[in-house]
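Peer 1: Here it is, the structure, as structure tokens.
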Amino acid sequence: MPEKLLKITYQGAGPQKKINAYLRMPSQNYTILRREIELYLFQERQLPKCDVRTFWIDADKDEIEIVNQNDYEIFLAKCESNMHVQVAPLAPVEEPKATKQEGSSANAEAPSVDDPSNFTIHDAVECDGCGLAPLIGFRYKCVQCSNYDLCQKCELAHKHPEHLMLRMPTNNGPGMVDAWFTGPGLGRRSGRRSRGHCPFQETNQADPAGEPARDSRRERRQARRHAGVLTQFVEMMTNLPLNTTTATAPAEPQKPKAAEQTESPPQAEPTVTAEKAAESEAKPTEPKKVNTDQSVPRTEDPVTTPRSTQPTTPVINLDNISQIVPPEYMSAGIEILNNFSEMFSKIIDTTEGGDSGIFAPSTTPSAENKKPEEQGQSSGQSGASSANQSAVPSAAPSANQSNVPSANQSATPSISGSIPDAQLETEPLNPKPSETTTETEQERRRSDSLDPEWQLIDNAYSANNSNLINLDTTNPTAAPQEPVRDFGQLGELLRQHMNEEARVEQASANTQTAQVDTVSTSTSTTSVTTNSVGTSPAAPDDKRTVPVYHTDESINKSIHAMMAMGFSNEGAWLTQLLESVQGNISAALDVMNVSQNRN
């Protein structure tokens, strides 16, 4: 039997060629085989001694390692016909390079002798990384942990890398670090960082005798607020008083001098602005104090009040706010401002004019100071307003005299009236508008609309509405009392009208079978409607005065019923609305409710 031979191939490290050789099959033991290979390569061949690994190549050209006796027996079974073992040196570990890196890091960790941080000693502070106590050098305090400190060597070694560390160069640092961390700066809160002064340095250099500035107090007040979605909107509302005082200041010299000496000019009374809403947010429990502050003339504020050198934040456009703030928050904020405006207007009217019985002076010049051209123009406007009031027909004359308020006598563009009841109590209308041209000492002012949600429908009426309403300031006690609105009667009218609509629908369903019955049913319905309104029996002359708004009888009756409830048909908007819903009052009220919510 021929002797078995084992072929070995050695590829050494470096540019030397690989070595191929045959060995007599030494043994079936892997340890003896490995000893024979090392003896041949490193003693007989004089090759550099190193650790080697043995493997063989299978039919798939893959390297199969031979590590123990089991691997060697598998090799003998697989390669019995052609035994070929590959020998290669193990990959050397780069120990010199690692030693060099350790030396460089040791040199970097060793601080310089002249470093001033070596002389800083933090008493009663222990390094949680190496246990150095007291801590010498820079102290690194973890912001997120309750009590975790590192020395500068441990921080350089990147211990505790997952949290934010704060460097403290001295021993007099604050105990609580969280108070000095806030969110992204908005408005005046970012002024502290933009001006570049440190809060620690500011406390050391602050003058105890000096009074803090106005902006600093506002910064502290705003710093207590949490940053949220409406932070930018709240800051805009707090800046509104500073912007409105400069805008209303040029209009004050136009007032009469006598009014300035005797009484203070009520700047906030003619129009309810967002300034009142901002004041009500700041002091909602002190409404009377706000009214007494308004009695002080505002012309002295720019002179006596010191202004800071910091520029005020400009008023943000509402279009930009609508892109930042969600629509539901925006609508809720506008509704809150409207409620505050209405509340403040009622408080001002009742406290200034209702209790004392003396109305506030007008902000517009009187008829004595007007030029002849302006007097002629005002007289023309008053004549046009009186003509406009008399030109609009009324659906129920007796209801206008007893139950319907006087605001319904004129054509109103709003659905439920734009002048509330509280304002009508303190601002009675002049019962004699034709005598306004003769009484030159009578002052005039605009009527306020405290409900900004309603929109004008008729442009012609909006031009006539610019006329001023005369106020009787000479004899306020003789003002007529406002008639009380009878909601019970209006509800009864609505109920009767709904019954009438049901009867009309039932009658129209039977028109194909009994036309004669339909005519009698409509006739009886008309008689019931005439009796339900509660008016006196119509005379032949009175029938001509009743206006016809629509050719359809049911729609025309619906229009008269809604006008009796206080709605206006100016511009035929009520006719178009009831025509679109086939005279159904319930559907018309639903449509108006949806349109009001959208506005």
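Glycine too: its Cβ is placed from the backbone N, Cα and C atoms.
Positions annotated as Zn(2+) 1 binding site by Swiss-Prot: CYS127, CYS130, CYS151, CYS154. Residues or ranges marked as Zn(2+) 2 binding site in Swiss-Prot: CYS142, CYS145, HIS160, HIS163. Marked as domain 'PB1' by Swiss-Prot on the basis of sequence analysis: 3-88. Residues or ranges marked as domain 'UBA' in Swiss-Prot (evidence: sequence analysis): 550-595. A natural variant is reported in Swiss-Prot for this position, ILE32 to Val, and the note states: In strain: BPL_1D, BPL_2B, BPL_3E, BPL_3F, BPL_9H, BPL_10D, BPL_10G, BPL_11D, BPL_12B and BPL_13A. Listed in Swiss-Prot is the natural variant ASP60 to Tyr, annotated as follows: In strain: BPL_1A, BPL_1G, BPL_2A, BPL_2G, BPL_2H, BPL_3C, BPL_4A, BPL_4C, BPL_4G, BPL_5H, BPL_6H, BPL_7C, BPL_10E, BPL_11C, BPL_11H, BPL_12A and WashingtonFast. Recorded in Swiss-Prot as a natural variant, CYS79 to Arg carries the remark: In strain: BPL_1B, BPL_9F and BPL_13D. Under the heading of natural variants, Swiss-Prot lists ALA247 to Asp and annotates it as follows: In strain: BPL_7A, BPL_9D, BPL_10A and BPL_11E. Among the natural variants in Swiss-Prot, ALA274 to Val has the note: In strain: BPL_1E. The residue drawn here is the original one. Here the residue is the original one, while Swiss-Prot reports the natural variant SER356 to Leu with the comment In strain: BPL_6H, BPL_7C, BPL_11F and BPL_12A. In Swiss-Prot, a published natural variant is listed as GLN389 to Glu, annotated In strain: BPL_1C. Among the sequence features in Swiss-Prot, the natural variant PRO393 to Leu is noted as follows: In strain: BPL_1H, BPL_3H, BPL_4B, BPL_5E, BPL_7B, BPL_7H, BPL_8G, BPL_10H and BPL_13C. Natural variation at this site is recorded by Swiss-Prot as PRO397 to Ser, annotated: In strain: FrenchSlow. Swiss-Prot gives this note for the natural variant LYS432 to Met: In strain: FrenchFast. The natural variant ASP542 to Glu is recorded by Swiss-Prot, whose note states: In strain: AfricaSlow, AfricaFast, FloridaFast, Florida1Slow, Florida2Slow, FrenchSlow, JapanSlow, Paris and WashingtonFast.
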Peer 1: If you skip the near sequence neighbours and keep only those at least six away, which residues in the chain come within under 8 angstroms of CYS142 (Zn(2+) 2 binding site), Cβ to Cβ?
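Peer 2: The answer is TYR148, ASP149, LEU150, HIS160, HIS163, LEU164, MET165, LEU166.
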Peer 1: What is the one among the recorded positions ILE32, CYS130 whose Cβ has the most other Cβ atoms less than or equal to 10 Å away?
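Peer 2: The residue with the most neighbouring Cβ atoms within 10 Å is CYS130.
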Peer 1: Mind telling me which of the binding-site residues HIS160, HIS163 has the densest Cβ neighbourhood, counting other Cβ atoms within 10 Å?
Peer 2: HIS160
Peer 1: According to DSSP, how is the domain 'UBA' (550-595) divided among helix, strand and coil residues?
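Peer 2: Per-class counts: 34 helix, 0 strand, 12 coil.
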Peer 1: To the nearest whole angstrom, state the Cα distance for the pair CYS151 (Zn(2+) 1 binding site) and CYS79 (variant position).
Peer 2: 63
Peer 1: Which one is it, among the recorded positions ILE32, ASP60, CYS79, CYS145, that lies nearest to CYS154 (Zn(2+) 1 binding site) by Cα separation?
Peer 2: CYS145
Peer 1: Tell me the residue counts in helix, strand and coil for the domain 'PB1' (3-88), as DSSP assigns them.
Peer 2: 25 helix, 27 strand, 34 coil
Peer 1: How many neighbouring Cβ atoms, not counting its own, are there within 10 Å of the Cβ of CYS127 (Zn(2+) 1 binding site)?
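Peer 2: Neighbour count, Cβ to Cβ under the 10 Å cut-off: 24.
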Peer 1: Return the member of ILE32, CYS79, CYS130 nearest to CYS145 (Zn(2+) 2 binding site) in space, with distance defined Cα to Cα and candidates limited to these recorded positions.
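Peer 2: Among ILE32, CYS79, CYS130, CYS130.
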Peer 1: Need the DSSP three-state call for CYS145 (Zn(2+) 2 binding site) to compare against my parser.
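Peer 2: DSSP assigns CYS145 (Zn(2+) 2 binding site) to coil.
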